[in-house]
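Notes to accompany the following structure.
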Amino acid sequence: MPISMELPVFSTLRVPLFSRLALLPTFGVPFSSLGATTRLNCTSRKARRICVMCLVRDSAPIETCERAGEDGSDEFIEVLVIGSRKESIMDSCLDSPFPSLPLRFWSISKDSSGGLVLQQRLNHQDNALKTMNPIELLQSRPRAFILVASAGYGSDQVEAINILSAVRSGGNLAVAVLLKPFSFEGRKRLEEVNELARKLQQHTNFCIDIDIEVLLQKDLVTLDEALRNANNAVSMAINAASALISGMHGNFIDVMHKDLKELEGSEVKTILESYKEAKVGFGVGHNLKTSILRAIYDCPFFRPGLKDLNAIICIVASSVPLQKKDVKTILRTFRQTMEYTGDIIVSTVHEPDLEPKVRVTTFFILSSSEVETSNKGNIFSGLVPFVLNIFTRYRSQLQKETNIGLGETPVSIKDSADSTDVKTSNQNIEEFEIDSEDLLEVSENGDDSEYPLKEGEPSRNSRLDLKDENVEDFGAIQREPIANWSMDQGYQIEQKWQADSGDTAVLSLGIVNLPVGVRPSKKLNSNLSVASQLSRKADSREESFFNPNGSTKDSSDTASTLLSEKYADFTKQRNLSARASSMLEAERDSSKRWSPILEMQYRGGLFKGRCQGGLPEGKGRLVLGDGSIYDGMWHNGKRSGLGTFYFKNGDVFQGTWREDLIHGKGWFYFHKGDRWFANFWKGKASGEGRFYSKSGEIFFGHFKDGWRHGQFLCIDLDGTRYSETWDDGVLIDRKQVDAGD
């Protein structure tokens, strides 16, 4: 029976991804084209080509490994996990669908006498506890030792480093997997992990770095989803190193215009020792080309344009057994997709339990501790334009395949570079760019920010232009203080626009008041010590823009003249349905009937975009009479899919819609710099959410029908943590908690 697959948390992935699939990433292979011996002996400084490695294996039953272990013919690969997330990491690794790998998982604990011992973590069915002295573990001469470390490891690092040092000095491979903390966990924990990384450089052969902060920066994901993705990435790295080190699988080198050559196990070890760092990217598709594109563009762990790049490693997993001729087919497909002609090291992973016709591609980006100083002939200079080139070329193709897979109608609308300009009163609004990429991509450049940002927080100055090679994009909705945005056309108009109480109310949204999810009751927190604190926060936000009628009372003759002709006779049609009136407008102008992009009056505003049957369908923008703007996808005349709503006071919502209501995951960017991410159900926040205040405070918790409900975790600017209990928007209790709780 095929293993069930579930969608990953990456926002642009559409094909199911096996949530616990431990893909087998391999490691860098520096070589020249002279011969196998020269390839393996050259240093990373001499490497001048991109390497792509895959792994070919047939899954062996678990009994095979057990018999090998009993005979002593196959040593175990020991995995030691330390840090505050060790339990969840080991749970994820033990749920891996690759039981044939000779892995044993350990944690550090104390025995009855107070001495340190290693406690083995077994699968969920086996409740027996097995312990071992670290000296006994070293005497068993493990083939390799893998340390997985997250923040909060405490004194466990001392024993872990001692074991790593002993394993490496004994001639075996010592590998480290570092899981960096989220930025909201505080600078202290980040410095803690960085300090451990510096120590491990002296005691390990190879280190895999996993920065989980990018999960929250680049994707519309909850904290729980981000943690699961981070654990899956750790499991992938562990299984990859284990598969290579165990020697259970064949590895092949492919040189252009030559046959494949198989690598020996000792050669693989030499290869692994030649690099110091690696980063990961992976994707899933129903064909090899799509999975490769998604591994490059959709995985937040991989960023196109990395400068410390020495080699790329590709692993392709499928449910059908692949032979040597199939490996050549993969090579040919890879070269055609990536337009790459260099030497390649290639194979695949055979996993019978994987869903049929599913291809899982994993990239590993490897770098060396030695930094290249010359740009001439450097692999960096050759790779960055290469990645940017294929990025521009295949992004539209990937979006098209995704839309077809979802049953959406692909729409192609001509782009316009002047989409955000507002013309004078005697001109119409210029044709603007209606592209779903505007809903997905933002710039990372935020040096001009009006408000200071923490390290690692994304920012934005303007929308991306895919033709600009200096701009990076990672295919997911990003978030940043709204003060950094260059507003689209209509924003300057709405600042002085006189509110129109007509049909605009049908599509306009009410302004969200801060703090979010809190009932405006005078009795709120009257008996709590934090009453003054909440009152202070509320007072700081008592400005006119929270009043729906506050910021739009002053009218502008210029703004009124600009769109007066567009709205002159629309009030006469209010007795007609929206569909009938829009069809009449389309028929009155014969020149517009044959245009793929229509401009018409629609439900109290000016719509410009794709239409079908007189109703918006596809991509389009609606400028409402009160100055608010919706820019995004439409279906049957209603907002559906990805879209951005610009409030008349400067706030912005960016996320998913259904039947004219916010439905799904989305971000609110308040124009004062606060940010709020939440899951929405029919227009109301429901489920997990998080709030980032401009002052640096962070709130995590759950919402119910738009109100805070249940437990909330609050982290102040100085790192102090508070646990709050809310009941339908009313604060019940608040107490300080320890950082380790």
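Including glycine, each Cβ sits where the backbone N, Cα and C put it.
No noted substitution is present; original residues retained.
Taking the Cβ of GLY632 (mutagenesis position) as centre and 10 Å as the limit, one finds 24 other Cβ atoms among all the protein chains shown. In the three-state DSSP scheme, GLY632 (mutagenesis position) is classed as strand. Swiss-Prot gives this note for the published mutagenesis GLY632 to Ala: Impaired interaction with CDP1/PARC6; when associated with A-641; A-643; A-655; A-664 and A-666.
Listed in Swiss-Prot is the mutagenesis experiment GLY641 to Ala, annotated as follows: Impaired interaction with CDP1/PARC6; when associated with A-632; A-643; A-655; A-664 and A-666. Taken residue by residue with DSSP, GLY641 (mutagenesis position) is part of a strand.
Swiss-Prot gives this note for the published mutagenesis GLY643 to Ala: Impaired interaction with CDP1/PARC6; when associated with A-632; A-641; A-655; A-664 and A-666. Neighbours of GLY643 (mutagenesis position), defined as other CB atoms within 10 A of its CB across all chains, total 24.
Swiss-Prot documents GLY655 to Ala as a published mutagenesis change and attaches the note Impaired interaction with CDP1/PARC6; when associated with A-632; A-641; A-643; A-664 and A-666.
The Cβ of GLY664 (mutagenesis position) lies under 8 Å from the Cβ of GLY655, THR656, TRP657, ARG658, ASN679, PHE680, each of these being in the same chain and 6 or more residues away along the sequence. The mutagenesis experiment GLY664 to Ala is recorded by Swiss-Prot, whose note states: Impaired interaction with CDP1/PARC6; when associated with A-632; A-641; A-643; A-655 and A-666.
Classification of GLY666 (mutagenesis position) by DSSP places it within a strand. What Swiss-Prot says about the mutagenesis result for GLY666 to Ala is this: Impaired interaction with CDP1/PARC6; when associated with A-632; A-641; A-643; A-655 and A-664.
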Statement: CB neighbours within 10 A of GLY641 (mutagenesis position), counting all protein chains shown, number 19
Message: Between C-alpha atoms, which of these mutagenesis positions comes nearest to GLY632 (mutagenesis position): GLY641, GLY643, GLY666?
response: GLY643
Message: Return only the integer: C-alpha distance in Å from GLY643 (mutagenesis position) to GLY666 (mutagenesis position).
response: 10
Rounded inter-Cα distance in Å - GLY666 (mutagenesis position), GLY641 (mutagenesis position): 11
